[in-house]
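Here is the structure we will look at.
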Amino acid sequence: MVKHMFLEDVNNLISDDKWLIFQNEYNTEVNPRYETLFTLTNGYMGVRGTFEEGSEGERSGNFIAGIFDKSDAQVREIVNAQNWLRIKLYVEGEELSLDKCQLIEFKRILDMKKGILFRSMLIKDSKDRITRIEGYRFISRSDLHRSAIKLFVTPVNYSGVVGIESIIDGTVLNSADSPKHRVKHLKVADNSSLNKSGVYLETATIDDDIRIATGSAVRLYHYEDKEKNNIAKFKRFLPLGEMSIEYFEFDGTENKTVVIDKFIITYTSRDVKKGLLKSTVEKELFAFAGEGIDKELQRHIEVYEELWSVADINIEGDEEADKALRFNIFHLMSSVNENDPMVSIAAKALHGEGYKGHVFWDTEIFMLPFFIYVHPKAAKTLLMYRYNMLDAARKNAALNGYKGAQYPWESADTGEEETPKWGFDYMGNPVRIWTGDLEHHITADIAFAVWEYFRATEDIEFMLNYGAEVIFETARFWVSRCEYVKELDRYEINNVIGPDEFHEHVDNNAYTDYLAKWNIKKGLELINMLKEKYPEHYHAISNKKCLTNEEMEKWKEVEEKIYIPYDKDKKLIEQFEGYFDKKDYVIDKFDENNMPIWPEGVDITKLGDTQLIKQADVVMLMLLLGEEFDEETKRINYEYYEKRTMHKSSLGPSMYAIMGLKVGDHKNAYQSFMRSANVDLVDNQGNTKEGLHAASAGGTWQVVVFGFGGMEIDKEGALNINSWLPEKWDKLSYKVFWKGNLIEVIVTKQEVTVKKLKGKGNIKVKVKGKELTIE
C-alpha cells in the first residue's frame, strides 16, 4: 500500500492497489508515456497527464471532442486547446522546478476506480528548503464542464513567503515538439479578470472561429481551517499576451499545510452561443467555487461507481492481467460522451495528437462491441455520429465516381475525408499515403457495426429511423464499386488496401470483397424484413432513397457474383490476388515484449513485395463472419497468417488471441492477449506518447469476453457461451447487456454460471452447446 505518503484526507480517497497505476520515479525519458497513461477524460474533454508546474520535454494536451481546425496543417486535426493545468510555486522567489530542484520523494497514482490522478513529492531547492507537495485532480464525469485541482503545500524545514502562479496558457501548439509540423490553431479572443475573483481566456480557431472558453479561480486556506478563510496577502491579475495569470503570495509556516483549490470551467461555441460564453463560464465558475471541490468530486465518483458496476471484469489468479484489463476498460469507458451524437472516439481517443484526433474503423470494429454490451446508450450515440455524417459520405462517394455512401478512411467533425496525403515510412522517408484513396472496407465495417448493435439490443427504433438507411446506402456504394469482368462472369473489387496496410493497390482483397458481399446481402435481407414487418417504414425509406425493384435485382446479381480468392480444397484464403506469389518470410524471433522482430533479409522499404503483413486481415474476416467458415478453415488460415504477421499495428494481437482460442492455440492466444493488454502499459509499439491505443483497449475487452469468456452470437441470433480459461486463471466474471437484460457470466475451470441481474422475461443461452433458460 502507498497511503503512508499522503495526508489523511487524500489517503481516504485512494482505492485498493488493484485499481491503481503507479509512477514511482521522475524521468524525462518516460514521462511522455505516463502523460498518456495518466490522461483524464470525460468524453467531452481530455487532458494529458502532464505536471501542473510543467516539466522538460512534456507533451501537454487539452483536447475537446469535436473541435478541429486545419490552419497550416495538411488536414483538419484536433485542436490542442489552452492549458489550464498550470500552477507554479515559488519559495522566496525561487521556482520549485521539477528539473532544477532535487526530488527527495516522488510518486503519482492513477486511481481507475474513481478517475482521479494523485501526486506526492518532497522537493529541495537550491537553499536546502524542503517542501512537500501532494494532491489530486479530476475532470468531472458528472458535470462535463467542471475540472478541479487540489494541492496541499507544506514547508517542511522553513518559514517564508510562498508564491503561486495559476495560469491558463493559450500559447499552445499542435506538434509543438516538431519544427517541421508544428501548427498554431488558436488566437486569443478575450483575456480578462472575472470580477477580480478568477481569470478568463477565450480562444478562437483560425479557420472556423470556433470559440473555446476557460475560466479558473483559486482559493487558498490553511488545512486545519474548516472555514477555509483566504490567506493570500498579495494578489495580482496578469493578462500576459496569450496567458491569463493570477499570482498570489502567502506566509508559509514550517510544518503548516496550505491548501490550493483550483476550479476550472470549460465551454465552447458548440455548447452555447458565442455571445453567452463568458457569462456562462463566469456563472458556472463561481457556483462551483462556492460549492467547493468535495461535492463535485463525490458526484464524479458516483458516476464511475455506476459505470464500473457493469464494466468491471474480475480475473482471479492473474493479477497482471486483471489490472491491465481494468486499465484498458477505464480509458475506453472514460473516452465516450454518450450525449453528443456529433462526435466519436478517435484512434488515440482524447489522449494525444496521434492520428490527428481522427476517427477510423477502429471505433466500429474494435471499440464498439464493448459499448454495445456494456453501455448500449453510448454505442447508439457512436453509431449516430456515423448517421449524422451520412450526407458527407454520400458526397464522398459522388466525388469518387460512386453511388450511395462511401465513408472516409479518416473522419473528423465534417465527415469528409481527412487522411493526409503524405507521411513517413519506417526509415523516415516521405511516402504517399494511399489509405484515404483505397482503404474502402471501412464502409462495410460501419454497416457491420450497425447490424451488430441491432442484433444485441433489438433497438428497432434505431434501425428503422437510422440504421437501415446506413446499410442501404453503403450497399448501394458497393454495388457501384464492383467491376464486372465479362469473360469470367464475376464482379471484382480492384485497387484497394485491406486491413493489412503493407500491401497497397491490390485486387480482390478477401476481407474487402467478403464484407462488401455481406453488406449487400444484409441490405437485401433488411429490405425483406421491412416489407414484411414494417411496411410503412419500408415505403417511407424506399421513397426517400428511391429503392426500385430494378436496383434490387442488380444488388442480387452483384452479391451472388462477387469474387473471393478462396481455394476450397486447400481451405486457404489468399489475402488478395497474387499474395502467394510474393517473397515469403516466416517470423521466428521476438523481442523482450514478445513482439515480432523483422526476419533477416527483409527490406522494410519494400514490404509490399513480401508475404509479411502488418496486422490481421484474413483472420479478421474469419472473426467477423465466423459462421461463414468451418473450424478447419479457421485453423489452416490462422496457422498460415499468424507466422507472417508483424503486429506493427496494435489492432492485431487481440484478434489473433480470439482466433487462437477458437482453433486451440491456447498458449499463443494468451501471449497475444497480454501483448494487447499491455500495449500502452509497457509501450510495446513504442508510440504510447502519441496517445492511447484505443482500438487495442477495445480488442483487449473482446479477447476476455468473446475469447476466454466464450461469448458469441450464432447464426440464429442466440447467445452462446463456450469459455476457456488460461492455466493461472481461477475464475473469470463479467457482465453484459443482452436484448435489454443485464446478465452476469461466471466462469471457472469446472462450470459456467449465467445469472440475470436486471430485465424482464426469460433469456435463452447456450452454454457449451446446452440450451438453458435464465429466469
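Cβ from N, Cα, C; glycine included.
Don't look for the substitutions in this one, it keeps the originals.
These numbers come from a predicted model, not from an experiment.
Sequence-distant neighbours of Glu501 (active site, proton donor) (same chain, six or more apart, CB under 8 Å from its CB) are Thr435, Glu439, Lys614, Gln615, Ser649, listed in sequence order. According to Swiss-Prot, the active site, proton donor annotation covers Glu501, on the basis of similarity to another entry.
Mapped onto three states, the DSSP output places Gln615 (substrate binding site) in coil. Swiss-Prot lists Trp361, Asp362, Lys614, Gln615 with the feature substrate binding site.
In Swiss-Prot, a published mutagenesis experiment is listed as Arg137 to Gln, annotated Retains 60% of kojibiose phosphorylase activity. In this structure, Arg137 (mutagenesis position) is part of a beta strand by DSSP.
DSSP classifies Asp340 (mutagenesis position) as coil under the three-state reduction. Packing around Asp340 (mutagenesis position) is summarised by its Cβ count: 18 other Cβ atoms lie within 10 angstroms of its Cβ, all protein chains included. While the structure shown retains the original residue, Swiss-Prot records the mutagenesis experiment Asp340 to Asn with this note: Retains 90% of kojibiose phosphorylase activity.
Counting Cβ atoms from all protein chains shown, Arg476 (mutagenesis position) has 26 others lying within 10 Å of its own Cβ. Under its mutagenesis annotations, Swiss-Prot gives Arg476 to Gln the following note: Retains 50% of kojibiose phosphorylase activity.
Swiss-Prot lists Glu642 to Gln among its mutagenesis entries, and the accompanying note reads: Loss of kojibiose phosphorylase activity. In this structure, Glu642 (mutagenesis position) is part of a helix by DSSP.
For the published mutagenesis Lys749 to Gln, Swiss-Prot gives the following note: Retains 78% of kojibiose phosphorylase activity. With a cut-off of 8 Å between CB atoms and residues at least 6 apart in sequence, the same chain places Leu725, Asp730 near Lys749 (mutagenesis position), listed in sequence order.
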Distance [Cα-Cα, Å, rounded] between Trp361 (substrate binding site) and Asp340 (mutagenesis position): 19
Nearest-integer angstrom distance between the alpha carbons (Cα) of Asp362 (substrate binding site) and Arg476 (mutagenesis position): 23
Euclidean distance between Cα atoms of Glu642 (mutagenesis position) and Arg476 (mutagenesis position), Å: 34
Pairwise Cα distance for Asp340 (mutagenesis position)/Glu642 (mutagenesis position) [Å, integer]: 39
Other CB atoms, at most 10 A from the CB of Trp361 (substrate binding site): 23
Span of Trp361, Asp362, Lys614, Gln615 around substrate - largest C-alpha separation, Å: 16
Densest Cβ neighbourhood among Arg137, Lys614 (recorded positions), 10 Å radius: Arg137
Arg137 (mutagenesis position) versus Glu642 (mutagenesis position) - Cα distance in angstrom: 43
Protein Cβ atoms within 10 Å of Glu642 (mutagenesis position), excluding its own: 19
Gln615 (substrate binding site), number of other Cβ atoms within 10 Å: 22
